[in-house]
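Accompanying notes for the structure given below.
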Amino acid sequence: MESNGVPMITLSSGIRMPALGMGTVETMEKGTEREKLAFLNAIEVGYRHFDTAAAYQSEECLGEAIAEALQLGLIKSRDELFITSKLWCADAHADLVLPALQNSLRNLKLEYLDLYLIHHPVSLKPGKLVNEIPKDHILPMDYKSVWAAMEECQTLGFTRAIGVSNFSCKKLQELMATAKIPPVVNQVEMSPTLHQKNLREYCKANNIMITAHSVLGAIGAPWGSNAVMDSKVLHQIAVARGKSVAQVSMRWVYQQGASLVVKSFNEARMKENLKIFDSELTAEDMEKISEIPQSRTSSADFLLSPTGPFKTEEEFWDEKD
């Protein structure tokens, strides 16, 4: 366990990752001094795992915060941090994977990543990030060649490990059929209102660590939901345990054997989020949470197309499998 109280998880490749990380998606302060200071503050209060992506447009501010943290002595070495970034869909082509990773490294001012993930199981026509993706730009991903390029990134030392995000069991099976280096992580939505039981069991059987996003319902994001934070079941457990609803939700995820990333720019909540490892939910608590109605918050609508690989949410998530 780290000095900040966050347990370390050993991934199937042997590298160690903090069980809790700070997410950097959908900030209202993109590219601002406030965003950089929030990341710097997170390092100061004890966060050592940061989750970013090319699509989040937060890499540069995070890189500046890391550089400043080193200058201030908040950390002695970049090696104290675990940095995850993600390959955007427009770069999910065999010849663009390595250049995309190298661009992320330039943004972050780092020599290597700890973990590089394929952001979504779909490709787009090459090009810059756009607010609205034209439907005719959505393409099927060649898992074999794209994953081989991800493997090359690891072999060359630009990332210590590779994984995926938003992959279903079916899509993981297809990718792993030709993989030489298996994915160590699958980052997906998971919370008391989306248990992901089948996917968790599949990933556990294949030594893939689930990292949960949207643990609190992604409140504030366009696709967000209040279902977690307004849950009467979670509220009752929180009162009984002397914890917040957020802490109960996060603790539930951790007790399922998953790691997690959460986002807050509020210092008090940053500190609160770190304090989920000092007590356990009881078997009775877990049973109550198992009965919470299930629904998905994340939407893949922006990656659906009548002419693309996935025409419906059900096809994208393989929810009818």
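Glycine is no exception: its Cβ is also placed from the backbone N, Cα and C atoms.
Some features that Swiss-Prot has for this protein:
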- T27, D51, S165, Q187, S214, L216, S264, R269: NADPH binding site (BINDING)
- N41 to K: Increased neopine yield and enhanced velocities for both forward and reverse reactions (MUTAGEN)
- Y56: active site, proton donor (ACT_SITE)
- H119: substrate binding site (BINDING)
- H119: active site, proton donor (ACT_SITE)
- L129 to F: Increased neopine yield and enhanced velocities for both forward and reverse reactions (MUTAGEN)
- S279 to W: Increased neopine yield and enhanced velocities for both forward and reverse reactions (MUTAGEN)
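For R269 (NADPH binding site), the number of other Cβ atoms no farther than 10 Å from its own Cβ, over all displayed protein chains, is 15. Reduced to three states, the DSSP call for S264 (NADPH binding site) is coil. Here S264 (NADPH binding site) is compared against the recorded positions N41, Y56, S279, and the shortest C-alpha distance is to N41. Contacts of S279 (mutagenesis position) defined by a Cβ separation under 8 A and a same-chain sequence distance of 6+ are given as R241, K243, R251, in order along the sequence. Put simply, H119 is the one of the recorded positions Y56, H119, L129 whose Cα lies nearest to the Cα of Q187 (NADPH binding site).
Fewest other C-beta atoms within 10 Å: among the recorded positions N41, Y56, L129, S214, that description fits L129. Considering only the binding-site residues D51, H119, L216, the Cβ with the fewest other Cβ atoms within 10 Å is that of H119. Under DSSP, S279 (mutagenesis position) is assigned to coil, being neither helix nor strand in the three-state scheme. S165 (NADPH binding site) sits 5 Å from H119 (substrate binding site), counting Cα to Cα.
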